[in-house]
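Enquirer: As listed in Swiss-Prot for this protein:
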- 4-126: domain 'N-terminal Ras-GEF' (DOMAIN)
- 154-387: domain 'Ras-GEF' (DOMAIN)
- Leu234 to Pro: Homozygous in a thrombopathic calf; heterozygous in other calves (VARIANT)
- 426-461: domain 'EF-hand 1' (DOMAIN)
- Asp468, Asn470, Asp472, Cys474, Glu479: Ca(2+) 2 binding site (BINDING)
Amino acid sequence: MAGTLDLDKGCTVEELLRGCIEAFDDSGKVRDPQLVRMFLMMHPWYIPSSQLAAKLLHIYQQSRKDNSSSLQVKTCHLVRYWISAFPAEFDLNPELAEQIKELKALLDQEGNRRHSSLIDIENVPTYKWKRQVTQRNPVEQKKRKMSLLFDHLEPLELAAHLTYLEYRSFCKILFQDYHSFVTHGCTVDNPVLERFISLFNSVSQWVQLMILSKPTAPQRAGVITHFVHVAEELLHLQNFNTLMAVVGGLSHSSISRLKETHSHVSPETIKLWEGLTELVTATGNYGNYRRRLAACVGFRFPILGVHLKDLVALQLALPDWLDPARTRLNGAKMKQLFSILEELAMVTSLRPPVQANPDLLSLLMVSLDQYQTEDELYQLSLQREPRSKSSPTSPTTCTPPPRPPVLEEWTSAAKPKLDQAIMVEHIEKMVESVFRNFDVDGDGHISQEEFQIIRGNFPYLSAFGDLDQNQDGCISKEEMVSYFLRSSSMLGGRMGFVHNFHESNSLRPVACRHCKALILGIYKQGLKCRACGVNCHKQCKDRLSVECRRRAQSMSLEGSAPSPSPTHTHHRAFSFSLPRPGRRGSRPPEIREEEVQTVEDGVFDIHL
């Protein structure tokens, strides 16, 4: 740091600005780059960038009166450094850009071409894409044709695509997003950070749903094993953020309670799982993770939630200013904040060592917006292994690792609602990918045979005839796009999970799945779902939170569907497979384990 400044004792903004100017020599060489970069990155924490630009303009004008040519050129070197190091500020802040243009115009009027040439504000690239909630960047096609069936993806391939998706989303986060989160304590008016958080949550939920989508314990154990190896590959890629999401999904209560499932997981996998869980545990303020991160070389993706907690803790523990008049900023706090934010900023300077398949990304981007509540996940877990089921007698006595502490205040953020135009764009790209990979004969239409192949990725698609609107025996791109748009809007983002109720008589009392009270009488006082058999009172239909769990089978989208519960916020989603539960008995609290089905079991999707 500059010798004349003692940041630990505090200093004014003007003193720190002067110290940054004096850090340059007349040739533009900076003697204290850490001080300069820290102040230019951190100044919005204390004053708006427009005020800083005004101070620089004032210093330059004052140096002209004092005939201090050295101060003039040093000021211009600082402005050049600012534009070079943080160009997004100038593209996204028109007021700031205009002030710098004003300084450049002043230099031109004076005929000072040498100083003016140092300030290149006209060629700042656009960064408006950083403010868009979703953005698809072109990526190189892989030479070999990658399978679009999620079950066919090797752990490394899946880890690479997860890394690519999260990295692309992370690169849009700017300093102002971190500052807003720390000052507000939440993601209010912060859609970019909120979207990244929802992606983290989506990965965690997707892991749970992929496990719970399998009807038998050995199959679920196989999915757990697969995701443990995905987590291992994420560690090799030094992607700790997605590693935390995957481990969190594996250790969630809806999965950890599946005792029979865990009895089929090998001891070797359990040992690996325990090691990965221990790495991201909160013990010792995430000491294991911090040590591993510090030892990383090259690309690394830190756990954003951990570092956001650090920022919030600093904000609460230390004041921004050391005096009531707010003239002397807290330099010690600034240095600590900078060390955290600089670590996060380094992520965007190094690209991950992965390549992504555009078609697979399009499918994943659509499936990402599936949303399930904690209660819905737990209900599905109870369907798989009801509470009353006795523990299995098995030679394998493996138990799942304890669930790592969850960053509740961070991961519980609601999913931001995408606008219609963005949703249409994703659906169209997804449909293009489907036709490019599954239209075998290349005639621009999907035949019934090709449709059955597609169901490997979209098991909750309705019957072929529901998509074939003109009934010509094949499905066009327009018909498939129309189907997804219609389904998403009509079902409130819950495709494949909506009950198909009809009035039902019962010769004996049955319990309402919502209120648990008996449905009495034989005069059609109750409703029953044709697909899954769930019963409820007519007045309870709209409040029923249990979703229809029948497997992909013909069910018209025009059938009756309950209105979404006012207590739940539904977000758009697209249909993906969950296996069908077995027929319920007369005793409602429990659901018998379904029989193994010979039809396709569905593929990963639900929630990447």
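Any Cβ shown, glycine's included, is placed from N, Cα and C.
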Enquirer: Would you mind checking how many other C-beta atoms are within 10 angstroms of the C-beta on Asn470 (Ca(2+) 2 binding site)?
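Expert: Taking all protein chains shown, Asn470 (Ca(2+) 2 binding site) has 10 Cβ neighbours within 10 Å.
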Enquirer: My understanding is the cutoff is Cβ-Cβ under 8 Å with a sequence separation of 6 or more in the same chain; which residues meet that for Cys474 (Ca(2+) 2 binding site)?
Expert: Asp443, His445, Ile446, Ser447, Gln448, Asp468
Enquirer: Looking only at the domain 'N-terminal Ras-GEF' (4-126), what is the mean pLDDT?
Expert: 86
Enquirer: Determine, from DSSP, whether Asp472 (Ca(2+) 2 binding site) sits in helix, strand or coil.
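Expert: Coil, per DSSP.
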Enquirer: Nearest to Leu234 (variant position) by Cα, among Asn470, Asp472, Glu479 (binding-site residues)?
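Expert: Going through Asn470, Asp472, Glu479 one by one, the closest to Leu234 (variant position) is Glu479.
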Enquirer: A 10 Å Cβ contact count, applied to the binding-site residues Asp468, Asp472, Glu479: which residue has the minimum?
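Expert: Minimum Cβ neighbour count within 10 Å, taken over the binding-site residues Asp468, Asp472, Glu479, occurs at Asp472.
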Enquirer: Which residues, in sequence order, are found in the same chain with Cβ within 8 Å of the centroid defined by the Cβ atoms of Asp468, Asn470, Asp472, Cys474, Glu479 at the Ca(2+) 2 site, excluding those residues themselves?
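Expert: Surrounding the site, in chain order, are His445, Leu467, Gln469, Gln471, Gly473, Ile475, Ser476.
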Enquirer: Provide the three-state DSSP residue tally for the domain 'N-terminal Ras-GEF' (4-126): helix first, then strand, then coil.
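Expert: Tallied per class, the domain 'N-terminal Ras-GEF' (4-126) gives 86 helix, 3 strand, 34 coil.
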